[in-house]
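In what follows, a single structure is set out as C-alpha cells and then discussed.
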Amino acid sequence: MIREERLLKVLRAPHVSEKASTAMEKSNTIVLKVAKDATKAEIKAAVQKLFEVEVEVVNTLVVKGKVKRHGQRIGRRSDWKKAYVTLKEGQNLDFVGGAE
C-alpha cells in the first residue's frame, strides 16, 4: 500500500489543452501533470483514492523542457511528466466543465 502523503505528492495539476479536452470527450481520458518520479501504479492509486473513480489504464510520457531566451541569456525549462489516465466506462471526472 502506498502512503497517503506520497499519493498527495504524485498529482501536480490537470493539464488543460485542446488535445486533453478532445481526449476527455472521445475516450474518457484525463490528462494530468504528475511528479517526475511517479510510477503508473502510484498515479492509478492516487487518482482512484483522491477522485473516487475507477481507472482502466495509465499511460505516461516525459515532456522535454523548451529552450527559452531571456534577453541574451539562454535557459531551459524543466522536464515534466504527463499522464493520460483512462477511466472505466461510466466513470466521469470533469476538470474544465466550468471554464466555458
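Every residue gets a Cβ built from N, Cα and C, even glycine.
Neighbours of GLU18 (mutagenesis position), defined as other CB atoms within 10 A of its CB across all chains, total 7. In Swiss-Prot, a mutagenesis experiment is listed as GLU18 to Gln, annotated with the note Strongly reduces trigger factor binding.
According to Swiss-Prot, the experimentally introduced change GLU18 to Ala is described as follows: Binds normally to ribosomes; strongly reduces trigger factor binding. According to its DSSP assignment, GLU18 (mutagenesis position) is helical.
Quoted from Swiss-Prot, the note attached to the mutagenesis of GLU52 to Lys states: No effect on trigger factor binding. For the recorded site, GLU52 (mutagenesis position), the DSSP three-state label reads coil.
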Message = Tell me the Cα distance separating GLU52 (mutagenesis position) from GLU18 (mutagenesis position), rounded to the nearest angstrom.
response = 25
